[in-house]
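Here is what Swiss-Prot records for this protein:
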type	residues	note
ACT_SITE	Glu196	active site, proton donor/acceptor
ACT_SITE	Glu303	active site, nucleophile
BINDING	Glu196, Pro197, Arg198, Glu232, Trp274	substrate binding site
DOMAIN	400-435	domain 'CBM1'
MUTAGEN	Arg198 to Lys	Shows an altered product profile, producing mannotriose and mannose from mannotetraose, compared to predominantly mannobiose in the wild type
Amino acid sequence: MMMLSKSLLSAATAASALAAVLQPVPRASSFVTISGTQFNIDGKVGYFAGTNCYWCSFLTNHADVDSTFSHISSSGLKVVRVWGFNDVNTQPSPGQIWFQKLSATGSTINTGADGLQTLDYVVQSAEQHNLKLIIPFVNNWSDYGGINAYVNAFGGNATTWYTNTAAQTQYRKYVQAVVSRYANSTAIFAWELGNEPRCNGCSTDVIVQWATSVSQYVKSLDSNHLVTLGDEGLGLSTGDGAYPYTYGEGTDFAKNVQIKSLDFGTFHLYPDSWGTNYTWGNGWIQTHAAACLAAGKPCVFEEYGAQQNPCTNEAPWQTTSLTTRGMGGDMFWQWGDTFANGAQSNSDPYTVWYNSSNWQCLVKNHVDAINGGTTTPPPVSSTTTTSSRTSSTPPPPGGSCSPLYGQCGGSGYTGPTCCAQGTCIYSNYWYSQCLNT
């Protein structure tokens, strides 16, 4: 997800005796491999369903990790995406989790109890609960540090980060530290170069060259696991010309998925932030599946969410993904859970809470459909339901007006009711959005 509230999770209450006793029995596990445009997970080739749980990496109570993973696994989900980064520039207060402190005078990778040892337990628990993890190394956004923390330490900006020698040297040191800890763990589904990498206004060659070099480096460290980019799928010539299909954010999905040292493609979908309607997402899935099919690799629909009527609007995306050649799996944003002490996990408007009606629709029903069950997701509504921040139709290709709050791809746009071509007066940095002025 692009932007999350910044919060470092503090310690929770101790585990109950019952939770300590009820330990799952892990099945025989193996490294994930690829078979055509699908994945082989522990000897079974097919389509998988998964979720995102970025906050799982920062839980200090092991019982909370175990209960969350128990709920995810028992729901039939196979893969969980967790953050593998937590970058800071100054020493946090005691008890707060941080993985890396970045400084031009000497950076520190935290392997202590308030550092990578918390991620150690996440990997251990995933092994126990028969789950696989996708772990990104850096965030494009400033949540949990991200590229901005590197910029604070080594200078430059978010676009020069990809070619900044000092920043890239430290990034690779961190990659090596993380990969070396888990290179032999069958709980790792894939290493991810970053969460939603962008290079606004850059040639798409910048990210292609960076992704090629870094993915080759990761492969040199670990030949057991898959590697992927972690991009949103922005930049694709086969779409309708709406903002997400354009190349202003410096990414070219078709080029990226063709990189030999990347094993599969990823893409995300957020109509509420992109100025598109919900049904538009079905075509977005199909065009990316076609690009992956052309590359001979699987696509993973890695993040998606709808702020309004999630069951009605997201279930058709799941059906489209499941039934489209080239798709290997999907992972909704994001999992929500309640811990033994009654506290709830971090959440946002897209959260699907365990045991909720949306969980029944988007998790249990979807898993049943994958496993050949008879559960039928709700049909696409005959009338398009959109957020108040969403246009009823995608922005017209090459037009002079994009919907209010629709992303304008970094170009100069302004206007009281829509993004009209001109000079940008107020832009939302996080989502490249044209806002009301």
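The backbone N, Cα and C atoms fix where each Cβ goes, glycine too.
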DSSP-derived class (H/G/I helix, E/B strand, else coil) of Trp274 (substrate binding site): helix
According to DSSP, Glu303 (active site, nucleophile) sits in strand
Glu196 (active site, proton donor/acceptor): tally of other CB atoms within 10 A of its CB: 24
Quick one: Cα separation, the residue listed as 'active site, proton donor/acceptor' versus Glu303 (active site, nucleophile), in Å? 10
What number of additional C-beta atoms lies within 10 angstroms of the C-beta atom of Glu232 (substrate binding site)? 24
What whole-number value in Å do you get for the largest C-alpha pair distance within Glu196, Pro197, Arg198, Glu232, Trp274, the residues recorded as binding substrate? 16
